Amino acid sequence: MALFGALFLALLAGAHAEFPGCKIRVTSKALELVKQEGLRFLEQELETITIPDLRGKEGHFYYNISEVKVTELQLTSSELDFQPQQELMLQITNASLGLRFRRQLLYWFFYDGGYINASAEGVSIRTGLELSRDPAGRMKVSNVSCQASVSRMHAAFGGTFKKVYDFLSTFITSGMRFLLNQQICPVLYHAGTVLLNSLLDTVPVRSSVDELVGIDYSLMKDPVASTSNLDMDFRGAFFPLTERNWSLPNRAVEPQLQEEERMVYVAFSEFFFDSAMESYFRAGALQLLLVGDKVPHDLDMLLRATYFGSIVLLSPAVIDSPLKLELRVLAPPRCTIKPSGTTISVTASVTIALVPPDQPEVQLSSMTMDARLSAKMALRGKALRTQLDLRRFRIYSNHSALESLALIPLQAPLKTMLQIGVMPMLNERTWRGVQIPLPEGINFVHEVVTNHAGFLTIGADLHFAKGLREVIEKNRPADVRASTAPTPSTAAV
């Protein structure tokens, strides 16, 4: 009985679980590109290492090592991998760091000073980034693990006191190696929890698309990593800006991502597009009013000829009044995605009337229009764009079958009017697109769209339009390195 109850609760929870409207998969194919950009960023961060001055005394010799700066990172071997539980793991082995520092030596009344180059060799770094969902639904670096070690140090001392420095070099280089070991992991911890999070802050969560609607890209759960990819589930739901708490129930199928051949895949379900169209419908945007000169001249003449019998019965003051054509969508359009293509079904009312000045309008006809549009999706940069095309069009009377027959001559000119006057306006808006949840400075290239039953996927490669350093510097928060919590680092001496 207890087992039955547990099963029932599990099924009940599953029945109420909301599917994501948008999914993104980053595959291992992207890791080489990400690693190249990440290592450039890492080298720049390691150059910010601040090593305390090293002072000491050996016999009558007093030495001071100061102004230690990391000048370069030379890599022999590095790997970036997905790891379950850890998300991203970077391993650097047998690398070397170039350093430059100021030396000062005092022996009785003799003083020597200057700058010298050194190198830290056999540098190994193993650092992992743990990704999670924060309370606002944003992806964050929630933890950074780190192990770092420097095997040996070498400093090319020279000059009059070369033999003295050679005598002291063991003390100096051992001390520098110890201090350097202690500084690598704190720098990486700050880079992950502060700087990389400032990059992730550029990913839209709840943002405006235009003056009418917004979109919710909040993560529904923590990112899930396997050995070959990283999967993220986003709500992917539009909403009217005047009803920010409104939500369309998601009854669409869950999009599936199986491919791993491209760097990244994005999947959108029918719910993603349905919520967009319903949001615009609720915002009152799906209507069109043409009056007087706004009605195409040929269509004006055809409409007057079609309703000539009704017009001649009106008073002379009304007969030559401006014509009004009003299209109003009656219900939220719906999207259907099949392997053969994507279609959008629309039902609207069409009202034709005369609008004499300073008098009530005179309605000539009211009809219903059924239209089916084909939709082609494309991903450009980081914007999902849509191109619409009118495929099927039918009008019929709300009153009688006889009047529906009389409307047949209007079918072609009304369709032409929609294709020439309405579709360009729609496409101007839909081709502007909506941004997908991607950090600033990263774009998609070489996109391929594939339709499935109930959802579509877009495979693409990644392109860094801006470097990580450029984006992070633009969005860098106030430096909180001093207040950062103690790093979970392990530095091997």
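The backbone N, Cα and C atoms fix where each Cβ goes, and this holds for glycine too.
Original residues throughout; no substitutions modelled.
Other C-beta atoms found within 10 angstroms of the C-beta of Ser66 (mutagenesis position) number 13, with every protein chain shown included. Mutagenesis annotation in Swiss-Prot: Ser66 to Ala, described as Significant reduction in phospholipid transfer activity. No effect on secretion; the structure shown retains the original residue.
A sphere of 10 angstroms centred on the C-beta of Ser96 (mutagenesis position) encloses 19 other C-beta atoms. According to Swiss-Prot, the mutagenesis experiment Ser96 to Ala carries the following note: Significant reduction in phospholipid transfer activity. Increased secretion.
Non-local contacts of Ser119 (mutagenesis position) by the CB criterion (under 8 A, 6+ apart in sequence, same chain) comprise Ser96, Leu97, Gly98, Leu99, Met153, His154, Ala155. Quoted from Swiss-Prot, the note on mutagenesis experiment Ser119 to Ala is: Significant reduction in phospholipid transfer activity. Increased secretion.
Here Swiss-Prot notes a mutagenesis experiment, Asn143 to Ala, with the remark: Increased nuclear localization; when associated with A-64; A-94 and A-117. Asn143 (mutagenesis position) falls within a strand segment according to DSSP. All protein chains included, Asn143 (mutagenesis position) registers 16 other Cβ atoms within 10 Å of its own Cβ.
Reduced to three states, the DSSP call for Met176 (mutagenesis position) is helix. Swiss-Prot gives this note for the published mutagenesis Met176 to Glu: Significant reduction in HDL-binding and absence of lipid transfer activity.
Ser400 to Ala appears in Swiss-Prot as a mutagenesis experiment; the accompanying note says: Significant reduction in phospholipid transfer activity. Reduced secretion.
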Legend entry - Ser66 (mutagenesis position) to Met176 (mutagenesis position) - Cα separation in whole Å: 10
Inset, instruction - Using C-alpha atoms only, work out the spacing between Met176 (mutagenesis position) and Asn143 (mutagenesis position) and round it to an integer in Å. - result: 28
Inset, instruction - Please report the number of other Cβ atoms within 10 Å of the Cβ of Met176 (mutagenesis position). - result: 21
Legend entry - Ser96 (mutagenesis position): secondary structure state under DSSP, collapsed to three categories: strand
